[in-house]
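Participant: My questions will all concern the structure given below.
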Amino acid sequence: MKRRLDDQESPVYAAQQRRIPGSTEAFSHQHRVLAPAPPVYEAVSETMQSATGIQYSVAPNYQVSAVPQSSGSHGPAIAAVHSSHHHPTAVQPHGGQVVQSHAHPAPPVAPVQGQQQFQRLKVEDALSYLDQVKLQFGSQPQVYNDFLDIMKEFKSQSIDTPGVISRVSQLFKGHPDLIMGFNTFLPPGYKIEVQTNDMVNVTTPGQVHQIPTHGIQPQPQPPPQHPSQPSSQSAPTPAQPAPQPTAAKVSKPSQLQAHTPASQQTPPLPPYASPRSPPVQPHTPVTISLGTAPSLQNNQPVEFNHAINYVNKIKNRFQGQPDIYKAFLEILHTYQKEQRNAKEAGGNYTPALTEQEVYAQVARLFKNQEDLLSEFGQFLPDANSSVLLSKTTAEKVDSVRNDHGGTVKKPQLNNKPQRPSQNGCQIRRHSGTGATPPVKKKPKLMSLKESSMADASKHGVGTESLFFDKVRKALRSAEAYENFLRCLVIFNQEVISRAELVQLVSPFLGKFPELFNWFKNFLGYKESVHLESFPKERATEGIAMEIDYASCKRLGSSYRALPKSYQQPKCTGRTPLCKEVLNDTWVSFPSWSEDSTFVSSKKTQYEEHIYRCEDERFELDVVLETNLATIRVLEAIQKKLSRLSAEEQAKFRLDNTLGGTSEVIHRKALQRIYADKAADIIDGLRKNPSIAVPIVLKRLKMKEEEWREAQRGFNKVWREQNEKYYLKSLDHQGINFKQNDTKVLRSKSLLNEIESIYDERQEQATEENAGVPVGPHLSLAYEDKQILEDAAALIIHHVKRQTGIQKEDKYKIKQIMHHFIPDLLFAQRGDLSDVEEEEEEEMDVDEATGAPKKHNGVGGSPPKSKLLFSNTAAQKLRGMDEVYNLFYVNNNWYIFMRLHQILCLRLLRICSQAERQIEEENREREWEREVLGIKRDKSDSPAIQLRLKEPMDVDVEDYYPAFLDMVRSLLDGNIDSSQYEDSLREMFTIHAYIAFTMDKLIQSIVRQLQHIVSDEVCVQVTDLYLAENNNGATGGQLNSQTSRSLLESAYQRKAEQLMSDENCFKLMFIQSQGQVQLTVELLDTEEENSDDPVEAERWSDYVERYMSSDTTSPELREHLAQKPVFLPRNLRRIRKCQRGREQQEKEGKEGNSKKTMENVESLDKLECRFKLNSYKMVYVIKSEDYMYRRTALLRAHQSHERVSKRLHQRFQAWVDKWTKEHVPREMAAETSKWLMGEGLEGLVPCTTTCDTETLHFVSINKYRVKYGTVFKAP
């Protein structure tokens, strides 16, 4: 996982850059720095990145209040409102307990001129809070409705803000997380706190109330110590000694939520390990806070229930059209992504989607919905303007954010009272002596580009402006300069101390000593003498920024060599061995997984989330172990001091390691707690350990308890989040499978697939000048016939619930799935007498007329005894092997068969996976029983015993039936797709993705079936198959396929004529060795008639010569002379007979010919046809020629013996002659011995006999070998 540069070191070192809430001394005297920068700054992100990519951490727990609301109305609003306070020593997290720390007098604050605003929350906060309420009270819908009624009453001004707080507190009694979460939507000055005794404290402007079970009762409370502080601030605690300041309390684990919605902050981490990003949400919430609504007076934000009601209105309006709602979300998310890109680019990026385009797309989406469109316009006030970054600027002008989402005030441009610095000098402010007059509200907010540096510099002093100009020129990067200004912004907001500011800007100004010294003098900063003895860390960080590593020497892809001109930093602790073996030349440039161009190698969002959890867990562990190591060292010192006398204790001193082995570890542990005062604490430990060690040790142990308690809470959150995303992180294919599979299952994609294969064959044949190869274009397999029943059951289940399909069509579909398809696939037929549909399928008969009632204007369904798709010939082939079925289909039938095969294949894969898991489970239990001697139940696995996994409601043996039930529930809409996918992942892990689109697949199949039973051409295709099936032209055994070639050719011609306007596919279902193979071939049905006159003349001449048996073309004579296709002796006999007939006709002897023809029966009805496009001759079915002599069989029996002996004598005479010439007597004798098995060694013991027999009137020698019993050697 890609780590930040500052995270690659131990988190202990990062503590120097972070402000610890428990330490407040550093804020007692601080200056403000005014930079001549544009008045709009980008939100301060978690890390501030310089121009070269080096990033610097910002304190994660700081949260500075926004400008309070000046409106007279106080009530819940979508805004992240916190108390205005100049010393953010206490942070009130959402859902956490009150955090207290030292209180210090606040400097006077000048009144803010003009209308004041508070930061607006996104609509996700409201939606997530509603989702949490809905989840909490899932079994009590009335509570959720009452909450919405309270919000509506407040909107109508029926109740005030205290009334809302009282009613919400009573409604959510017993749920402190919901009550505390409601603080997010309260105006400034109001705060709700839940006590341990279930009492609710409500802080209102001026006093604090307690809400008992019956309402609000004012309770006397001490007045606030600081009038300038809003009363929502926690009561200050008495001041404590400086060496032991009070640290911020960490939220208790009971307040940590198992599933943190987007609207709630993750429980506040200590300053060591704050989660850097919210958890990945499976469903992105709706965000419609695109701009400031012009219809809301005084620039009020969009109200809580206004946004909720609008979103709910869209959901309800398009309840039957979920695609519109999804498209609406997609438009908003695309717009927000563009705005984020524009914000990150700093004004150098033009969004591809403007507000005008957003409004236009929503207008097209909400056509004829004027009320929704007009209401949406409230969220896009500048839809008709051309401001590039209106939304981004509006958010930036209001505030900048730290990494916890807290609101940080914008730098004020009005005069502030000057405060004396530590060295007595004063910091000059903007010119002017009084408050500036109110600024009139402009119709549009200025964009970032409209505010120039020159305008901003008018408010600065010449020396300061000159300094910032030098800094901008020295940094030579706009991004680095903006990061430098961000440091000043958060210092002006008193988020960081002066020392931390100097440390943050040192990477920018460290390599410019003159500017850096001027800046430190301007701040009045003096380095502490106690810290001079410690080595400076990262002193050469600025130097690394000047090196151009792209031009340096490379070693592989991960290392760069430092240039020779680079001056190595001095190191006094190196030995000669260190100088010999340590690397000072090569710098590591690793290749991160996120930088890969291959999508398959990148981590998914769920993997990234788990990696972040592990990073946070690691950082927290490092901090805890560092603190524990320091505790052990100090305990050892305390034990040693207890054995010393008072005089020895007074003389006892510690070195820089504080009694341990490392200077850095213990110093970082103390700096994490005492912050700026850590140097004094360390100095006290070294000089006076007898007094300082017990105090510091007590402090460390207290923090150890707090952090351990926080760790337990975080472990719960991390565990739940890991469980939520663990299975998704393993599934790499499921993320993109749904989107890609939807495209694959489209009818157009299936047709394009086979058409592209057909075109490739045609092009290949054209290039090679060869004939087009004949054969199937696709070959698909049906591996298991049992799956056909499950596929048919799912399809019929969905068909039953389709109101758009007529009852008669449903019955036809049922017959196709239970009878017709199994017959094609040589499978067992299904049962049509479904008990579930007995009453539904029965014909409703009118009692008066006795005629079947009509449904939707169509006659009742046919009786069950009538089978519309009877295929008796195919049924006979079911139990045979090496058989086939032939089916010529159109587009709809082809698409249906493709989808049906995909469905069966996926069901088989899920079924096979379930069987494998059953086998693994059985093997594991068998191994535990035999090897470990443990016999456990099915639901008693080690993971469940250790509470690492929740017990499943379904046994492994029931996974496949449970999967089928879930598919039915998904088709019926009883479960949503996310719940369905999560359940599948839990059962089948990474193999579940193949079934994510099962509902879409079945719906596509049902649509094709509806076409098959209702479309005229599809019905004719089916009828043609059934008719040809009766003629024996649709299949049979493979070894007799040639005998049916004429019938199949006729079937093909009829199918091509029927489907002349669309594709014609030849489907062959071949059963071999128990498996069924489906082959698909796209036929060419286009006839291309030749217009060449030469070809036409040759064709006419060919037909004429063929019809006349007297003449033959010269080409044919020449071809027959070279390669005759008949026996020449037959030709001689025919010619001899012809000459004999001609001679008899001349002599007038007609009696013999008539007598010869009397005993002969003949038929001459053979017909043929020619295909004009290919000149191919095709014989007509049931036309034939034959000739038969009545006495031919009798005469053959009578002459059989004579003919057989004559032929044998002729053959024997030829053999004897050849043997006499080529075979000597010795060879003939050897042959006789070999036949009798004599004179050969190594033969199995046997006896050979020779008997003479007569076969077909001829004597033959019959040799018989009889083997003896073979005894094997022991």
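Counting begins at 1 with the first residue displayed.
Including glycine, each Cβ sits where the backbone N, Cα and C put it.
From Swiss-Prot, for reference:
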| type | residues | note |
| --- | --- | --- |
| DOMAIN | 119-189 | domain 'PAH 1' |
| DOMAIN | 300-383 | domain 'PAH 2' |
| MUTAGEN | A307 to V | Greatly reduced binding to MAD; when associated with D-308 and A-311 |
| MUTAGEN | I308 to D | Greatly reduced binding to MAD; when associated with V-307 and A-311 |
| MUTAGEN | N309 to D | No effect on binding to MAD |
| MUTAGEN | V311 to A | Greatly reduced binding to MAD; when associated with V-307 and D-308 |
| MUTAGEN | K326 to A | No effect on binding to MAD |
| MUTAGEN | L329 to A | Greatly reduced binding to MAD; when associated with A-332 |
| MUTAGEN | L332 to A | Greatly reduced binding to MAD; when associated with A-329 |
| DOMAIN | 457-526 | domain 'PAH 3' |
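So where do these features actually land, and what's packed around them?
Facilitator: Regional average pLDDT for the domain 'PAH 2' (300-383) in the model is 72.
For N309 (mutagenesis position), the number of other Cβ atoms no farther than 10 Å from its own Cβ, over all displayed protein chains, is 16.
Neighbours of K326 (mutagenesis position), defined as other CB atoms within 10 A of its CB across all chains, total 11. According to DSSP, K326 (mutagenesis position) is assigned to a helical segment.
Within 10 Å of the C-beta of L329 (mutagenesis position) we count 17 further C-beta atoms, all protein chains included.
Every protein chain considered, the tally of other Cβ atoms within 10 Å of the Cβ of L332 (mutagenesis position) stands at 21.
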Participant: Expressed to the nearest Å, what is the distance separating V311 (mutagenesis position) and L329 (mutagenesis position) at their Cα atoms?
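Facilitator: About 10 Å separate the Cα atoms of these two residues.
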Participant: Whole-number Å distance between the CA of L332 (mutagenesis position) and the CA of N309 (mutagenesis position)?
Facilitator: 17
Participant: What is the total of other Cβ atoms whose distance to the Cβ of V311 (mutagenesis position) is within 10 Å?
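Facilitator: Around V311 (mutagenesis position), other Cβ atoms within 10 Å: 20.
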Participant: Rounded to a whole angstrom, what is the C-alpha distance between K326 (mutagenesis position) and N309 (mutagenesis position)?
Facilitator: 17
Participant: Quick one: pull the CA-CA distance for N309 (mutagenesis position) versus L329 (mutagenesis position), whole Å only.
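Facilitator: Here the two Cα atoms lie 16 Å apart.
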Participant: Kindly report the helix/strand/coil residue split of the domain 'PAH 3' (457-526) according to DSSP, in that order.
Facilitator: 53 helix, 0 strand, 17 coil
Participant: What does DSSP assign V311 (mutagenesis position), in three states?
Facilitator: helix
Participant: When DSSP states are grouped into helix, strand and coil, how many residues of the domain 'PAH 1' (119-189) land in each?
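Facilitator: In the domain 'PAH 1' (119-189), the DSSP-based counts are 50 helix, 1 strand, 20 coil.
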Participant: Please report the DSSP secondary structure of L332 (mutagenesis position), reduced to three states.
Facilitator: helix
